[in-house]
Amino acid sequence: MGNITADNSSMSCTIDHTIHQTLAPVVYVTVLVVGFPANCLSLYFGYLQIKARNELGVYLCNLTVADLFYICSLPFWLQYVLQHDNWSHGDLSCQVCGILLYENIYISVGFLCCISVDRYLAVAHPFRFHQFRTLKAAVGVSVVIWAKELLTSIYFLMHEEVIEDENQHRVCFEHYPIQAWQRAINYYRFLVGFLFPICLLLASYQGILRAVRRSHGTQKSRKDQIQRLVLSTVVIFLACFLPYHVLLLVRSVWEASCDFAKGVFNAYHFSLLLTSFNCVADPVLYCFVSETTHRDLARLRGACLAFLTCSRTGRAREAYPLGAPEASGKSGAQGEEPELLTKLHPAFQTPNSPGSGGFPTGRLA
């Protein structure tokens, strides 16, 4: 339980933190154990996409870097909740960890939106908008997204985020009831950081589904795979981000008393914990469903087997060379694995597409 001062002078709220302190460690440990290795692999596969001149890799790498930044802040938050919401580090570290926690949401939303728009342009308008589907354009968009969130972060650095409760606990990034300056930034976050991107994302995936249904060169099984991927992407996106933003808006509009803050505290913090699972869902949805990723995993597995066997027998390099026919042959035999939204159907390719130029080679479905 903590007695948290909202503005250090006028009002304090005593709120039971028991549920938050019970659930948060479980979520943080799960995201650390699963999310860190998954995002490291995702970063590697994003690099391979960039190496193949696929602009999708730029968005994947930026999305993964944002997730890794947040994951690296989790040990601090884990210590915080295990110490009964008592921040034992400096004020600046609280601000940095808080920024990594909250801004990761909007950086992730931004890059997920970019990926959806990029896939829509590739599928629905394969012969147009080439200038928007280049590495240079992707880097430019990425710079804008990071700059927007860094500028927003400066706003938080101007305010004190570590306050002391009646038990001399130093609480971090918690103000109850919500402060006036927070309302303005929350409205901005809801409208620009969530509502606009989700409208773009939903419109993009609706356009992808429409284009796939109209495609006569795509097998029904592959159409079903794409539809399942799109549906799961939207459902996971909404599950991770919608509850938090609904409650963020509710708090910003109506929270003016301690009683209201107490009433929404558990639901608000539960919804905030849900956003953490996006760090696990991102690499699964956007990397591990790709056929090229299956192929790269086979090659990576072959390399690891080569290293381990070599250390024992000294002959593994001949048995399991990186990219050996055994590994690539397996991928070839599984040519029906879904490339889904990371590749273009041959019917959509132009003479400029790689293996001839500007689009990724392969199939959409």
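Including glycine, each Cβ sits where the backbone N, Cα and C put it.
None of the listed substitutions appears in this model.
If you check Swiss-Prot, you get these features:
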MUTAGEN   Asp118 to Ala  Increased proton-induced G-protein coupled receptor signaling
MUTAGEN   Glu149 to Gln  Mimics the protonation state; more easily activated by protons
MUTAGEN   Cys240 to Ala  Increased proton-induced G-protein coupled receptor signaling
MUTAGEN   His269 to Phe  Decreased but not abolished proton-induced G-protein coupled receptor signaling. Failed to stimulate IP formation at pH 6.8, activity is restored at more acid pH
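Put simply, His269 (mutagenesis position) is 22 Å from Glu149 (mutagenesis position) when counted between their Cα atoms. Non-local neighbourhood of Cys240 (mutagenesis position): Leu274, Thr275, Phe277, Asn278, Ala281, each in the same chain, at least six residues away, with C-beta under 8 Å from its C-beta. Between the candidate mutagenesis positions, Asp118, Glu149, the densest Cβ environment within 10 Å is the one around Asp118. If you measure from the Cα atom of Asp118 (mutagenesis position) to that of His269 (mutagenesis position), you get 33 Å. The Cβ of His269 (mutagenesis position) lies under 8 Å from the Cβ of Ile19, His20, Leu23, Ala24, each of these being in the same chain and 6 or more residues away along the sequence.
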